[in-house]
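In what follows, a structure is listed as structure tokens, so that the remarks can point back to it.
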Amino acid sequence: MRWRTIQARYCFLLVPCVLTALEAVPIDVDKTKVHNVEPVESARIEPPDTGLYYDEYLKQVIEVLETDPHFREKLQKADIEEIRSGRLSQELDLVSHKVRTRLDELKRQEVGRLRMLIKAKLDALQDTGMNHHLLLKQFEHLNHQNPDTFESKDLDMLIKAATADLEQYDRTRHEEFKKYEMMKEHERREYLKTLSEEKRKEEEAKFAEMKRKHEDHPKVNHPGSKDQLKEVWEETDGLDPNDFDPKTFFKLHDVNNDGFLDEQELEALFTKELDKVYNPQNAEDDMIEMEEERLRMREHVMNEIDNNKDRLVTLEEFLRATEKKEFLEPDSWETLDQQQLFTEEELKEYESIIAIQESELKKKADELQKQKEELQRQHDHLEAQKQEYQQAVQQLEQKKFQQGIAPSGPAGELKFEPHT
């Protein structure tokens, strides 16, 4: 089984959290002539980074499990609920000894890695009185009570931890984007306060003009609508719009031939629409906003099409969606520039948080400055004492010389001048 087939079943585990734009893969036009496209084995595709701090461990466990024929067969037949509930994890008891041995080794390596992280954290905090075993409990993707062998409970915990973490990922991205937009507006207003009235009016006019230029773009098709998909068919795939066929379209954009449109493949379909609104060469277009728009489009299409909420679109789900009225006559799509991303109350609350953080940073900076000044004072005092000591030694040597006493060395020994 290829990795992407495994990824399809573990979609909620390994769905890629892509932050950068994904271009649609160019398609050979002749491929559309074959409507019953057979899946073909292609070169191994590296699994995407999930963004989880245990990403490498997760991928290695999946790679080892896919080498066991029994587990692979069970995985192919399992539905998402069976995987999520932990019933599939019980099949681990039936895998080969070789696979179990490799899983045991992976777990020991992961436990060792986590212990090194904990030690580094404790060393940084200079706190050696904490219990390492208790600290291991904060890592919920493995059974810390048994650090030596990989059991069904480990697989169950790994699945549940990754599921929860990835489901939270999109929500976190939306929250971070909102904070980003509020920070931009906060900094803009703070900058205006530093300007004269004339300069402020010029900046306000410049801002309004950039906003107008950004909003002046071609109509954006409703994501997942017939018009949107036909535009991809014609302009990206280079095909005749009159020959548009949903089934062929699905197979063309199922890039890895695994029978699903995953989140990467879906997001690639929106590049043409996003190009209408965002251009990296234009000062008025923000590429971070473009990625938020891409995320919103993907989430919308998934909510409309993905009936079993497994974060994958099957051919059946895709074709069923093309039969709906909304596919032919969708509502207009509102881009980010047509929406209020935050209220004045939310901005004021965010600014109050920033003010508190800045106050704390200023307090720390003042404390560091005082420490620096105290260290400098101590340094100057030591330098002054050093100079006084050197002067005293010189005066003593000079006095001894005047009295005809041989000068002494650093350890007090007598120094005799050679006779000439």
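Keep in mind that glycine also has a Cβ here, set from the backbone N, Cα and C atoms.
Features as listed in Swiss-Prot:
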type	residues	note
BINDING	D254, N256, D258, E265	Ca(2+) 1 binding site
BINDING	D306, N308, D310, E317	Ca(2+) 2 binding site
DOMAIN	241-276	domain 'EF-hand 1'
DOMAIN	293-328	domain 'EF-hand 2'
MUTAGEN	L315 to A	Abolishes binding to and activation of GNAI3; when associated with A-319
MUTAGEN	F318 to A	Abolishes binding to and activation of GNAI3
MUTAGEN	L319 to A	Abolishes binding to and activation of GNAI3; when associated with A-315
Among N256, N308, which are binding-site residues, the residue with the most C-beta atoms within 10 angstroms of its C-beta:
N256
Mean pLDDT for the domain 'EF-hand 2' (293-328), as a whole number?
91
Does D306 (Ca(2+) 2 binding site) have same-chain partners at least 6 apart in sequence with Cβ under 8 Å from its own Cβ, and which are they?
L312, V313, E317
Nearest to N256 (Ca(2+) 1 binding site) by Cα, among N308, L315, F318, L319 (recorded positions)?
L315
How many neighbouring Cβ atoms, not counting its own, are there within 10 Å of the Cβ of L319 (mutagenesis position)?
13
Measuring Cα to Cα, how far is D254 (Ca(2+) 1 binding site) from L319 (mutagenesis position) in Å?
14
Which chain neighbours of the Ca(2+) 2 site, leaving out D306, N308, D310, E317, have a Cβ atom within 8 Å of the mean position of the site's Cβ atoms?
I305, N307, K309, R311, L312, V313, T314
Are there any residues at least 6 positions away along the chain from E265 (Ca(2+) 1 binding site) with a Cβ closer than 8 Å to its Cβ? List them or say none.
H253, D254, V255, N256
When the domain 'EF-hand 2' (293-328) is classified with DSSP, how many of its residues are helical, how many are strand and how many are coil?
25 helix, 2 strand, 9 coil
At the Cα level, what's the spacing in Å between L319 (mutagenesis position) and D258 (Ca(2+) 1 binding site), rounded?
17
